[in-house]
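The structure appears below as structure tokens.
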Amino acid sequence: MRSSCCDMCSQEEFQAQRSQLVALLISGSLEGFESILDWLLSWDVLSREDYEGLSLPGQPLSHSARRLLDTVWNKGVWGCQKLLEAVQEAQANSHTFELYGSWDTHSLHPTRDLQSHRPAIVRRLYNHVEAMLELAREGGFLSQYECEEIRLPIFTSSQRARRLLDLAAVKANGLAAFLLQHVRELPAPLPLPYEAAECQKFISKLRTMVLTQSRFLSTYDGSENLCLEDIYTENILELQTEVGTAGALQKSPAILGLEDLFDTHGHLNRDADTILVVGEAGSGKSTLLQRLHLLWATGRSFQEFLFIFPFSCRQLQCVAKPLSLRTLLFEHCCWPDVAQDDVFQFLLDHPDRVLLTFDGLDEFKFRFTDRERHCSPIDPTSVQTLLFNLLQGNLLKNACKVLTSRPDAVSALLRKFVRTELQLKGFSEEGIQLYLRKHHREPGVADRLIQLIQATSALHGLCHLPVFSWMVSRCHRELLLQNRGFPTTSTDMYLLILQHFLLHASPPDSSPLGLGPGLLQSRLSTLLHLGHLALRGLAMSCYVFSAQQLQAAQVDSDDISLGFLVRAQSSVPGSKAPLEFLHITFQCFFAAFYLAVSADTSVASLKHLFSCGRLGSSLLGRLLPNLCIQGSRVKKGSEAALLQKAEPHNLQITAAFLAGLLSQQHRDLLAACQVSERVLLQRQARARSCLAHSLREHFHSIPPAVPGETKSMHAMPGFIWLIRSLYEMQEEQLAQEAVRRLDIGHLKLTFCRVGPAECAALAFVLQHLQRPVALQLDYNSVGDVGVEQLRPCLGVCTALYLRDNNISDRGARTLVECALRCEQLQKLALFNNKLTDACACSMAKLLAHKQNFLSLRVGNNHITAAGAEVLAQGLKSNTSLKFLGFWGNSVGDKGTQALAEVVADHQNLKWLSLVGNNIGSMGAEALALMLEKNKSLEELCLEENHICDEGVYSLAEGLKRNSTLKFLKLSNNGITYRGAEALLQALSRNSAILEVWLRGNTFSLEEIQTLSSRDARLLL
């Protein structure tokens, strides 16, 4: 970018590159931008008034950059060229600045000389501002108040130097002459601070520390250390953008690699510093950060950062004492052995070379707020205030911060301070296979596991989350030895891993073959101790446990030896390392296990798992309402009291596990845990009735349909977790009862984070609907495996909307196979996915053989002319289709000709979209011939092509002989006034046309006014 921008010579070229220049000016730190201003001021490109307007504190950097471009533009070619020179000078900041030109310490114009030599003087003052302030104050040139204003801790050393020079420019008491004389006497600037031995020593120590922490992966396993380098597998990392910002041709979210994390595209707030990575529990967020740390520490990537400071939110919340930014970085991450002040000052002066990572905001018990502002890097404050001000940019502005979290913990307020949001969606199909092959290099083992997973639909759906792939890997022997009864639900998987750990801890000669009564009874006390610890931890938002907390829960060394508790990295140097569960989901599982089997758990107290007061009107606030005993009071310290305090997203996971444990399938296991038959039946019956009742209550809250429209339901927050809980119980009769009276025509589940596992749960419940429904699952993570999981419920679907779901040709073929057997399924929307010509045969078969099919939308995929030709053959045999969407593909003229030839004779097609398909005049000519013959088409969308005037001439001729088309859309097609004139002539003979869209074509303002006045149907 730099070379292309710096080659510009005219104002027109300068203006054409404006967006690149803005990106260049804001790509570095505020220090870099202010250095550019120094050069422009020293060359008199900027007046003092210009400079002050561009240096207003608190202005977003992007705003200042645009104002600077406007200012130099108004100064002509010379100003534009000088800006580019200033950018080059500021970027070449590694050389030693020298005071240049004549230098008269007794100059008659000291203020002018200070300005002429400003870049060099700022650099020379860098390490001497404090000394210069003292000299100036003692000499009577500055007041104490003025010195304190310059010393404010929010300013860097360079900014303090600039403020001193700015003050000298307006004071008439000789300060400018004083500075000229004393700056000349200062020693030449030292090499840049990060080249100094002290900084290099700290960087080396920091790299070593980060490398030590990131080399081995022990997130899910305490019994062995796995080398991250050997087993790391890329996850699906998608860039989240605001829906609709890219118009009709908006593509699916970009899938990025880890190395793309800091790219400049997809900004939600360009002036923010924080990159947010969201993902469900077990999707691999912590491992992704660990990989980032490893790549930096080994020098293979992210070397634009000199410093990386990694933090865990679950450990930060354990810090009780007030702390400053300096304390956080040095005492809670890495301590500089020498020159602590110099190192810290460098961090403040060069925040753009610093990266801070904060893992697991969802495990931070304090909710984000912007009410308490803290801008001092040296004054102590609470840990939550420090973290929140770092994320907002009030501290270490322009330092990059990467934050991970589960989605539910991210508020709209926090998103205001997010520069880029990315979603971690777990493994792709290829990722699952690669992960298992990396874990099992023995001949044939990985192949057998992969075959087992692919043959077991429910297990396949679970494995897209890395935590489940890890479980499958750990339990591969148990899975491969089983001939039936493979895990179906999340609860099944966690019971399988429980069995694996129990068997591993048992003597070899006494180990039973499965998770039988004897195995559970032998370690029941351990499981209850772990469950009690887990439940109390959830109540206090505590995920790292001290020795005192372990003792209070009666967890001893024998319990720890089972392997579910592992050592956490100590957040306080020198203290004994605390323990944590392998993963937050294990903590939730053990809490649910405790609630299911503990003799202390009353039936009434289970209600509080689902009706935590803070959930308000959400799903969980209405779940299990009839468990409440009127007039009962919550006993302090009881399970009910503990559950009232737990975080909602952890309650959701715990609720699903509890439903699974109370299922009929696991009744014998709970009985083996010494739960009486009567108590067990009570808990199961209550859970079943309340789950069904809660879902009905959820459905009853749906407002009535608008007269003349289908009754629609948009899922409320938490609805998916209610469905998951029903699925975990695996009782068909319960699912049937839950939806028996649901009376809707459209079920909308957009942006609900629906993956393959959620698809299985939805299908399990929705297959029992009494009336057909249109199912909308846009903007989720269904994928090909999720499509497979939806099979059971497709028979009750009239329409299926799967926009932006990472579906490939394989998933499309599955859908077609089902649609051909499902009489009621009449509409498919698969735009913004990964379809290619390879699925065209299936689509053609669907059109040819399903004569009640109404709508097929496959826009924004990767279909070419070859695919369009195949699909056209299927359309030739179809008589029912009304809507065909092909926008955003690459069918070109050849594909358009094939489609047009078939559409010409179609008797029912009402709407055809070929937006953005690289269609030229030949394709337009074919469409014109189609218009002459077709008697049904009402809307033809051809925006974003290159039809131009020649193509419009053909279309105009077609319009003269057409009497049904109402809307013709030709925006952004390179059409001139001559083409519009041809359309006007056609319109004079066509009264059926209501609108012709011509926006974005090559008309002058006068031509637009003329054309609009001649026919109002032209939309310009």
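Indices start at 1 and increase along the chain as displayed.
Placement of Cβ uses the backbone N, Cα and C atoms for every residue, glycine included.
There are 23 other CB atoms within 10 A of the CB of Lys285 (ADP binding site), with all protein chains counted. Per Swiss-Prot, the feature ADP binding site maps to Thr219, Tyr232, Thr233, Gly282, Ser283, Gly284, Lys285, Ser286, Thr287, His583.
Marked as domain 'CARD 1' by Swiss-Prot on the basis of sequence analysis: 6-104.
Here Swiss-Prot flags 106-200 as domain 'CARD 2'. On the 0 to 100 pLDDT scale, the model's mean across the domain 'CARD 2' (106-200) is 82.
Taken from Swiss-Prot, the feature domain 'NACHT' applies to 273-600, supported by sequence analysis.
A 10 Å cutoff on Cβ-Cβ distances gives Arg314 (mutagenesis position) a total of 22 other Cβ atoms nearby, all chains included. In the three-state DSSP classification, Arg314 (mutagenesis position) falls within a helix. Looking at Swiss-Prot, you'll find the mutagenesis Arg314 to Gln noted as follows: Mutation that mimics a human variant associated with Blau syndrome (BLAUS); knockin mice show impaired response to muramyl dipeptide.
Reduced to three states, the DSSP call for Thr212 (variant position) is helix. All chains included, 10 other C-beta atoms sit within 10 angstroms of the C-beta of Thr212 (variant position). Variant annotation in Swiss-Prot: Thr212 to Ala, described as In strain: NMRI; the structure shown retains the original residue.
According to Swiss-Prot, the naturally occurring change Gln240 to Arg is described as follows: In strain: NMRI. Classification of Gln240 (variant position) by DSSP places it within a strand.
Among the natural variants that Swiss-Prot reports, Leu422 to Cys is described with the note: In strain: NMRI; requires 2 nucleotide substitutions. Cβ contacts within 10 Å of Leu422 (variant position), excluding its own Cβ and spanning all protein chains shown: 23.
Annotation of the natural variant Gly485 to Val in Swiss-Prot: In strain: NMRI. In three-state terms derived from DSSP, Gly485 (variant position) belongs to neither a helical nor a strand segment and is classed as coil. When other Cβ atoms within 10 Å of the Cβ of Gly485 (variant position) are tallied across all protein chains shown, the result is 9.
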Least Cβ-crowded entry, counting other Cβ within 10 Å, from the recorded positions listed as Gln240, Ser283: Gln240
Euclidean distance between Cα atoms of Lys285 (ADP binding site) and Gly485 (variant position), Å: 31
Nearest of the recorded positions (Thr212, Gln240, Thr287, Arg314) to Leu422 (variant position), judged by Cα-Cα distance: Gln240
Secondary-structure category, per DSSP, in which Thr287 (ADP binding site) falls: helix
Spatial separation of Gln240 (variant position) from Lys285 (ADP binding site) - C-alpha basis, Å: 16
Count of other CB atoms lying within 10 Å of the CB belonging to Thr233 (ADP binding site): 21
DSSP-derived class (H/G/I helix, E/B strand, else coil) of Thr233 (ADP binding site): coil
Cα distance (Å, whole number) from Thr212 (variant position) to Ser283 (ADP binding site): 23
Rounded to the nearest Å - Cα separation of Thr212 (variant position) and Thr287 (ADP binding site): 15
